[in-house]
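I have placed the structure first, in the form of structure tokens, so that the comments after it can refer back to it.
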Amino acid sequence: MENQSPHLSLRVPTPTQQNLSFCDATPKDIKYWLAHLPKANLGETARQLYQGLIELNQLVLPVEARLQLLELFRPEVHFVCAHLERHFLNQAIVLDERPRKIANLCQALQNHLAIGYKLIVVQEAPRNSRDRAQLFAVGIQRAIRSLCGPLIRASQLYCPVPEGLWLELHQLYQLASQRGVHRLAVRDELAKHTPGLSVEQAYLIPLLLGCARCNQMRQNNIARLAEVLEPWSQLLSIQSATLPGSLFIAVPQIDGPPRYRSLYPETQLASALGIDTQPLVELIREYLLQPEAERAKARLPLIEGVTLDLLQHLSSAWGDIAERTFQRTQGQGQLTLCIGMSALHYFLAGRRPFNEVLQIQEAPEAPRFKADVQDAWAGAFDAQKVTDWQPGMPLEEIEYRPHQSPRSVQPGHPQAHAQADATEDYPTYALPIVNHSPGGYCLSWPKEVPAQLQAGELVGLQDLPGQAWSIAVVRWIRQVRNGGTQMGIEMIAPAAQPCGLQLLRKTEQSSHYLRALLLPAIAAISRPATVITPRLPFQEGSRVQINLHGEERRAVLNRRQASTGSFSQFEYRSAEPVNTPSDKPVTAPVARPPAGEEDFDSLWKSL
């Protein structure tokens with residue numbers, strides 16, 4: 001049964017048991033039991049830890065003894081959860097039953113660990129003894145750190161945070177603050193990038209996560225952020241919500257993360273906690289402005305895996321208040337959506353494969369023959385009348401399939417199978433519109449969500465069949481309680497030209513052609529022409545070759561306008577064009593010319 005202290009909103013059981021079923025309740029016996037868990041069998045280890053924690057939380061124990069035993073369990077729970085993550089991270093957004101159960105098991109393990117530390121807090125809270133201040137601080141810090149695990153995992157899975165979790169985090173910090181132990185140093189062996197964390201620093205980690213717009217981030221970036229917040233939490237402090245610098249405030253009576261101060265009435269500020277993120281944002285922006293060679297000397301503490309894209313996102317999320325440019329309108333109807341650069345390129349190109357997009361689009365003039373001319377060899381033994389010759393048929397190709405619109409292909413035609421295969425590779429989805437604005441849409445996934453869907457992914461949108469495809473990006477994803485999965489789509493451009501893009505290198509061989517999209521300039525809003533490229537290998541200053549329907553021209557990529565984990569968008573300027581012989585089509589690298597021609601082709605560019 002759960003007990004809620006009259007002065008505390010911490011959910012804990014009332015211990016009633018005198019013994020453990022699996023060993024004696026001594027540090028020596030618990031240590032031996034933990035050391036002999038079947039670590040090679042992760043499932044069995046998790047089961048025994050789960051049952052062991054439940055029993056431990058029902059056991060009547062003095063505070064010091066409980067803390068000793070929990071400290072032995074803590075690294076084992078951390079080990080199991082870290083190794084179980086591969087079963088549910090980097091999967092489809094909506095998990096199948098097995099990975100969902102594994103994720104729930106990790107949540108339960110860390111929740112039961114947190115319950116153990118909350119029992120210490122509840123037992124110690126009435127004593128108010130200075131001699132036991134350090135023990136009280138350790139109990140609160142460990143409870144906050146244990147609750148942080150389910151919060152990070154919910155963010156990574158785009159799920160709602162467990163009910164009551166934010167309330168308990170706020171309550172734990174307030175208890176520490178009231179006793180004056182919130183800034184006591186607490187050693188923490190599980191902290192990866194600092195020897196210890198005070199209660200205030202431990203509390204700042206979930207607060208900063210809560211206002212970092214994690215639903216716009218990818219799972220690996222959320223994990224890196226949670227790590228780097230350990231050293232970053234030392235750069236900030238909790239202050240009064242009434243101070244001018246408090247951009248975000250947390251209201252302890254509200255079960256939710258910090259929000260912009262301007263969203264709360266003045267009457268709620270008196271009891272609220274404020275966060276001034278400006279010192280951290282200034283360090284991030286200072287790092288971003290430094291030349292690459294000098295970033296190692298920057299004042300901002302960093303860890304491996306924190307990318308420039310992540311820093312730019314955090315600079316925006318923790319910077320000045322973001323205001324919605326357009327008002328949302330409740331939507332109705334559906335949109336057709338495709339996911340990823342390859343699919344969008346394919347549909348923009350009229351369902352043509354990439355190698356065809358790179359060829360010169362010509363309608364060869366059909367040769368004219370006189371039917372009444374007598375062939376001197378017509379009577380030869382091996383002469384056979386050609387009945388299936390097609391005008392403009394390339395003589396070096398064995399088979400030629402004229403391009404036809406998918407609508408014109410009969411179901412029994414051999415090409416119907418090829419087009420069916422291509423469509424299976426690039427599926428489309430009809431999604432209901434939740435709401436919309438001139439800047440984008442909120443769409444709902446009523447059924448299974450494809451594994452490819454991630455925040456920052458490029459998508460194509462089509463209003464009606466046969467209409468042009470618009471270019472957009474997935475800005476955020478969330479799972480709604482009893483409401484499936486929703487995502488926010490931001491429009492990039494109403495149209496684009498599919499093309500091939502090749503990175504030109506001076507000292508090595510140039511890259512193969514990769515899919516890219518050309519977006520025209522819009523003079524009315526002073527927007528220059530841009531190109532959307534894959535995330536790698538292109539960067540600012542890269543010299544590239546653009547292949548548009550077989551016509552090649554060179555360009556230089558200038559300022560990067562946008563970047564996600566899937567694509568980059570660059571401004572570009574034309575460089576010296578490369579003239580393509582009109583009698584020789586340009587094809588993708590997979591379509592190899594004869595050996596002699598290939599050797600000469602590589603020679604022309606090096607002369």
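Note that Cβ sites are derived from N, Cα and C of the backbone, with glycine treated the same way.
So, quick note: what you're seeing has the original residues, none of the substitutions.
Worth saying up front: this structure is predicted, and the values here are computed from it rather than measured.
Among the sequence features in Swiss-Prot, the mutagenesis site ARG324 to Ala is noted as follows: 5.6-fold decrease in c-di-GMP affinity.
If you draw a 10 Å sphere around the CB of ARG328 (mutagenesis position), it holds 14 other CB atoms from the protein chains shown. Among the mutagenesis entries in Swiss-Prot is ARG328 to Ala, noted as: Cannot bind c-di-GMP. Fails to localize to the poles and to attach to the surface.
For SER437 (mutagenesis position), the number of other Cβ atoms no farther than 10 Å from its own Cβ, over all displayed protein chains, is 16. Under its mutagenesis entries, Swiss-Prot includes SER437 to Ala with the note: 9.3-fold decrease in c-di-GMP affinity.
GLY440 to Ala appears in Swiss-Prot as a published mutagenesis result, with the remark: Cannot bind c-di-GMP. All protein chains considered, the CB of GLY440 (mutagenesis position) has 21 other CB atoms within 10 Å.
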Distance from GLY440 (mutagenesis position) back to ARG328 (mutagenesis position), taken between C-alpha atoms, in Å: 9
